[in-house]
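> Copied straight from Swiss-Prot:
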- 79-189: domain 'TBDR plug' (DOMAIN)
- Arg130 to Ala or Gln: Loss of activity (MUTAGEN)
- Gly131 to Ala: 6-fold decrease in Vmax. Does not affect Km for ferric-anguibactin (MUTAGEN)
- Lys165 to Ala or Gln: Loss of activity (MUTAGEN)
- 194-726: domain 'TBDR beta-barrel' (DOMAIN)
- Arg463 to Ala or Glu: Loss of activity (MUTAGEN)
- Phe557 to Ala: 4-fold decrease in Vmax. Does not affect Km for ferric-anguibactin (MUTAGEN)
- Glu585 to Gln: Almost no change in Vmax. Does not affect Km for ferric-anguibactin (MUTAGEN)
Amino acid sequence: MTHQVATCHKKQSFSGKPTLSRIALLVALQISASALPISITHAEEQADESITVYGQANEAYAAGKISKASSIGMLGDKDFLDTPFNAIGYTDKHIQDQHAQDISDVISASDPSVFTSGETGLNKESFKIRGFSSDIGDVMFNGLYGIAPYYRSSPEMYQRIDVLKGPASLLNGMPPNGSVGGSINLVTKRAQEAPITSFTGTYMSDSQFGGHIDIGRRFGENEQFGVRFNGVFRDGDASVDGQSRKAQLASLSLDWRNDIALIEADLYFSTERVDGPNRGLSIASGVDVPSPPSSDTLLSPSWAYNDSEDKGMMIRAELDLSNSVTAYGAVGASRTDFDSNVPQRVKIIDDSGTLEVSLGSVKLESKRTSGEVGIRSSFDTGPIEHYLVLNSTYFREDKNDSPTGNNNPGSWNPNIYNPVWGPEDSTYDNYYELPVDSTQISFGVADTLSLANGKYQVTLGLRHQSIDYESGVTWNGNAFPTTKLKESTYTPAIVALYKVSDSVSLYGNYTEGLTNGKTAGSGAANVGEAFEPQKTKQTEAGLKLDMNDFAHTFSLFEIKKPNGYQDPDTNIYSFGGEQRNRGIEWGFYGTVLEDYTLTGGIAYTDAEITKATDVTTEGKQATKLPDLQAKLALEWNLPVMRQLTLIGQANYMSEQYIDAQNTQSLSAQTIFDLGARYNSTIANQSVIWRLAVNNVTDEAYWTTTHYASLALGAPRTVMLSATADF
């Protein structure tokens, strides 16, 4: 078995000798560092396997949309049946076919375990995995936290987007923002063996036009040098009246390889400007959820804006020390500058839909460094094969958030059915400075023990995670005491897999995730007490079925996440609160009867508050989450016209509660999408035409949102693209 690097690229064998498993060069983790999963040959008996292709993508299901392998953190890439987790990898073909403009578009299209609101104009990507919020700032870039764009990431520079469901601190270390529902890894494009030059022109209603150029080449006597460039520009009006968006991206990927070493570098620069952004609405207690207005209504002033700029870079290296030992290391840095002027809080205050508005602005600057070093080795002890991994991760963020607010223009009195807003106002009553300096360091070890050529596999692992956190608050020039936290903890994992046959695997795991601890506030009897990183604990069992062109994953899970809790009797603050999510998932993807491709599934998640400061909410369902999601995407390649593929998709979400007492809720919805794809040849050049009409019935519906309780779902949106290969 060969474990691959997260980028799915293998070094080319030039001499005819067996290719050694790649290993990253040990990069000193001094001031900053950064990391990625790497590949190594699992056992020396495989040493005669010569790999002669570099940069070739893994085999894929669903007509090339779903990779048969995905990155599993420090364990490297694993094939579908060898992965003891519920994981999925989306290829660049899926990204293109989905007309995706961010990561949420990719991972939520047909996966029922992932929930996104569907609203437009939010300043950041927002999604939930297995019922828990996952912060876009916790997305990994080639295995490193903190390198990807901070608020939104254009997906055109990625070869693959991997999603691993459930907490995974052993595999990746503690996410900077404490996401525990799952982890996402963005794998950048590399130059392939064959040169690539393609241009994609895009249109999205009402009048947003754009282009994407993708160029890749290899150079040198043995094609040891690789260059891949991606450039993106989009600008124009969105499908919501009064809302527009402009996005730019330039990314460059470089690599060099020989028989035993690999060096890769990535650089990118991206910007986004949204005019008429939308943070959503809250609703006053006792007010019924009103009927939604027209689907293209902008519930925010058109003069409001979000403006962000991201830049990042990383270098990684791998070196084969022997046939069975690989060393790896990576280092990266990124910076985000964000500026916003938008209503911070908009509340529905009566049954007629009247809005109460508080304005505010935000300026944010975030600088991040990240890294990883490690060693992977394979060896045998009698009949047992070992795959041993040691690694250390590092992450630091220096952030300054400068919000303003509390300007309440009461004379406006907008209404959701007639949202008339006053002129732009930047005179605010309150000014804040919220600096944060956070450093996270971890050391992890994992040993995968295999018997009978991998039929029986058990992975035992442990990670030590430390965090050094300091934050401050300045309000209208008045400084408040600094909050300091310096704590550490251990997170174990036990994972097992049994390959029943060449097409069936059973797996189970116990894993933990970490969220930053806090200090007890001024209202607590134990004010100032610091708490270590808090552990979210998962137990999971599942079955995987590989029917060559069609795959299924069935899983059962329970996740318990601690929440802040202040004892009503003693007034002592702790993390004694708890949310418990229990769920069952069925996901499938593949080709059926040659002409049909199916992707989708069903997920039921019972998210219950089991202990809370307000005891009346115990036993209630967690808010802003449908307990049932069902998704199905069908593609039909017409037998009478093989160049044409017709596409249909349906997404169902059940009722969602938006208040802790479960008295206010949003009704269940089913959204339908239609599309088509046509392969043509023009002037001897391949041209692929893609058409999508999302929310084809133009359903007006409420959905939940990251910052507030509810927001309008996206209206009917038409997207068209044409990709020409030169």
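Backbone N, Cα and C define each Cβ position, glycine as well.
Describe the structural context of these features.
For Arg130 (mutagenesis position), applying a Cβ distance below 8 Å and a minimum sequence separation of six or more within one chain yields Ser113, Lys165, Gly166, Gly181, Gly182, Phe557, Ile559, Asn581, Gly583, Thr605. Mapped onto three states, the DSSP output places Arg130 (mutagenesis position) in coil.
With a cut-off of 8 Å between CB atoms and residues at least 6 apart in sequence, the same chain places Phe115, Gly181, Ile559, Asn581, Gly583, Thr605, Ala607, Ala622, Leu625 near Gly131 (mutagenesis position), listed in sequence order.
With a 10 A radius on its CB, Lys165 (mutagenesis position) counts 28 other CB atoms from all the protein chains. Lys165 (mutagenesis position) falls within a strand segment according to DSSP.
In the predicted structure, the domain 'TBDR beta-barrel' (194-726) carries a mean pLDDT of 94.
For Arg463 (mutagenesis position), applying a Cβ distance below 8 Å and a minimum sequence separation of six or more within one chain yields Ser169, Leu170, Gly173, Ser442, Phe443, Gly444, Val445, Tyr490, Thr491, Pro492.
Around the Cβ of Phe557 (mutagenesis position), the number of neighbouring Cβ atoms within 10 Å comes to 22.
Here Glu585 (mutagenesis position) comes close to Asn86, Pro112, Ser113, Lys165, Thr553, Phe554, Ser555, Phe557, Gly601, Ile602, Ala603, Tyr604: these same-chain residues lie at least six apart in sequence, with C-beta atoms under 8 angstroms from its C-beta.
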